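Have a look at the structure below before the remarks.
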Amino acid sequence: MKIVSWNINGIRATRVGLKETLDSLDADIICLQETKVTRDLLDEPSAIVEGYNSYFSFSRVRSGYSGVATFCKSSTTPQAAEEGLSGVFCNRTGSVGCYGNTEQFLEEELQSLDQEGRAVLTQHRILNCEDKEETLTVINVYCPRADPEKPERKTYKLRFYHLLQTRAEAILQNGGHVIILGDVNTSHRPLDHCDPTDLETFEENPGRQWLNQFLGDPIPSQKGDSETVMPPSAGSGLFYDSFRYFHPTQKNAFTCWCSASGARQTNYGTRIDYILGNRELVESEFLDSVIMPEVEGSDHCPVKAFMKCQPIAANKCPPLCTKYLPEFAGRQQKLLQFLVKKENTLGNTTEESSELTGTPSFTEGADISTVRKRPSDKLNSTSKKKSKIVTKNGQGNLLSFFKPERQKLTMATECNPIEVPICKKEKTVQKDLQPATPAVKYNKPQTAFWKSLLKGPPPPPNCKGHSEPCVLRTVKKAGPNCGRQFYVCARPEGHSSNPQARCNFFLWLTKKAGCED
């Protein structure tokens, strides 16, 4: 069994079709984050993919924001699925359950934590390596980012972490296994960050402190990585970071890079995408956990886990499945109608239509060649005219079929032909359209004058590190320098020890551009 997690940064922005993208990931369960699609914008190609059943969670606060989706192969159809961590928005039928003690959260807070579309749960039946059936719950999450300029988002992020832990541990205590995977938006160790700076400040981050107590010490893998040394802050939680379980000392293993600075070219990033599993599951069923930096299309790369267990498909998709949404279920029902014969319905419809329009109904043995359709404009005639034409038996008067349509003829005779004047002076027109040679000669000194007056921006300076032309940037952040422009090295961002990375050249441009508030 193979599981993949990927922050796709827009499900509708894939370079190829979604099915081709999913197939290329080669996994039984594919969890996507930051789909950036709300329910009203979800189209059928994204919702219903051949060979997969999908489960979405949409943002209810903003359009084109957040959102997660889990795609399961037909051979891995879950037995239950649920949107959100709190159960506020879930349908009790086919839900996962086990919410834990949420008394520390207010009802409004629970609704706020789930209304941004950041979690989808799917529960599967698996056959473990000992051929025993067990339950596996997969929690697909897109954890919030703590914006430094918005202190309330820092609190929101920590509360989301605590709700995630409450739900995951409650499901685990109820039996079975749990996998948490997705964009956690926190790099755990200095090894997971390209520039951890001061280690003391690094460890003081509240998100890292939560991960310390939530995750347990990884046991050295059987591949000989026994030299693993964990910091004293390592916790004794119920879950393992599966990647560090198998690759505890691997450096430069990043999953997210800044697209604006081109940091992916120099691998100057962070590892914030995880596949976390409960201890027993990782120790007994996991074979490996890897990152996939070769897969492009987002500012994140996928992460993948290989497991020994085999999935057991459910007979029917749970109610949360996207194909059951009315906007997509209705389309499938219409397609089914073309494949099912409905003789009685068609018969009644024919009788009703013949009574309403006054046209003769087709009976067995009738000469079809003698029946003619009435013109469409007769359907809009007044009730008085219909009463004269329709007989007591509901059949139309034969004279109505041969009656000349005076109205159409009158309209045709009243239309006057449109006279289009023909230009007979082609030579004169062509002569006027020809460019005037004296004018071109007259404009040459004007062009030289304007070029001398409007010289344009000066060429950019060369950076001191590489002697290459710099690029011009503009300060977007609010403050006294907002709108100011500056020159920096054109190379991608990277570590200071990397000669191929951007040097530290910086030069303000004297002229200040405008900045919107």
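Glycine too: its Cβ is placed from the backbone N, Cα and C atoms.
Substituted residues are absent from this model; it holds the original ones throughout.
Owing to the predicted nature of the structure, the values given are computational and were not obtained by experimental measurement.
Taken verbatim from Swiss-Prot:
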BINDING   N9, E34, D183, N185, D299, H300  Mg(2+) binding site
MUTAGEN   E34 to A  Failure to recruit of rpa2 and the checkpoint complex (atr, atrip, and rad9) onto damaged chromatin. Normal association with hydrogen peroxide-damaged chromatin
MUTAGEN   E34 to Q  Abolished 3'-5' exonuclease activity
MUTAGEN   S86 to A  Loss of chek1 interaction. Loss of chek1 phosphorylation at Ser-344
ACT_SITE  Y142  active site
MUTAGEN   D183 to N  Abolished 3'-5' exonuclease activity
MUTAGEN   D273 to A  Failure to recruit of rpa2 and the checkpoint complex (atr, trip, and rad9) onto damaged chromatin. Normal association with hydrogen peroxide-damaged chromatin
ACT_SITE  H300  active site, proton acceptor
BINDING   C463, H466, C489, C503  Zn(2+) binding site
MUTAGEN   C470 to A  Reduced interaction with pcna. No impact on binding to ssDNA. Failure to recruit checkpoint proteins rpa2-a, atr, atrip, topbp1 and rad9a.L to DNA single strand breaks
MUTAGEN   R473 to E  Impaired binding to ssDNA. Impaired nucleolytic activity in the absence of pcna, but only reduced nucleolytic activity in presence of pcna
MUTAGEN   K477 to A  Impaired binding to ssDNA. Impaired nucleolytic activity in the absence of pcna, but only reduced nucleolytic activity in presence of pcna
MUTAGEN   R502 to E  Impaired binding to ssDNA. Abolished 3'-5' exonuclease activity in absence and presence of pcna. Does not impair endodeoxyribonuclease activity. Loss of hydrogen peroxide-induced chek1 phosphorylation. Failure to recruit rpa3, atr, atrip, and rad9 onto damaged chromatin
MUTAGEN   R502 to A  No impact on interaction with pcna. Impaired binding to ssDNA. Abolished 3'-5' exonuclease activity in absence of pcna, but only reduced 3'-5' exonuclease activity in presence of pcna
For N9 (Mg(2+) binding site), the number of other Cβ atoms found within 10 Å of its own Cβ: 18
Those recorded positions of E34, Y142, D273, C470, R502 having Cα within 10 angstroms of N185 (Mg(2+) binding site): Y142, D273
Nearest-integer angstrom distance between the alpha carbons (Cα) of D299 (Mg(2+) binding site) and E34 (mutagenesis position): 11
DSSP three-state assignment for C503 (Zn(2+) binding site): coil
Mg(2+) site shell beyond N9, E34, D183, N185, D299, H300, criterion: Cβ within 8 Å of Cβ centroid: N7, I8, Q33, Y142, C256, I272, D273, S298
Sorted by sequence, non-C463, H466, C489, C503 residues with Cβ within 8 Å of centre, Zn(2+): N462, K464, G465, S467, E468, C470, A490, R491, R502, N504, F505
When distances run from the Cα of D273 (mutagenesis position) to each of the binding-site residues N9, H300, C463, C489, the nearest one: H300
Shortest C-alpha distance to C489 (Zn(2+) binding site) - which of the recorded positions N9, E34, S86, D183, R473: R473
Among H300, H466, R473, K477, R502, the one of these recorded positions whose Cβ has the fewest neighbouring Cβ atoms within 10 Å: K477
DSSP-derived class (H/G/I helix, E/B strand, else coil) of N9 (Mg(2+) binding site): coil
Residues near S86 (mutagenesis position) in space but at least six apart in sequence (CB under 8 A): Y99, T102, F105, L110, Q111, L113, D114, L163, R167
All-chain count of other Cβ atoms within 10 Å of C463 (Zn(2+) binding site): 22
Spatial neighbours of Y142 (active site) among the recorded positions N9, C463, R473, K477 [C-alpha, 10 Å]: none
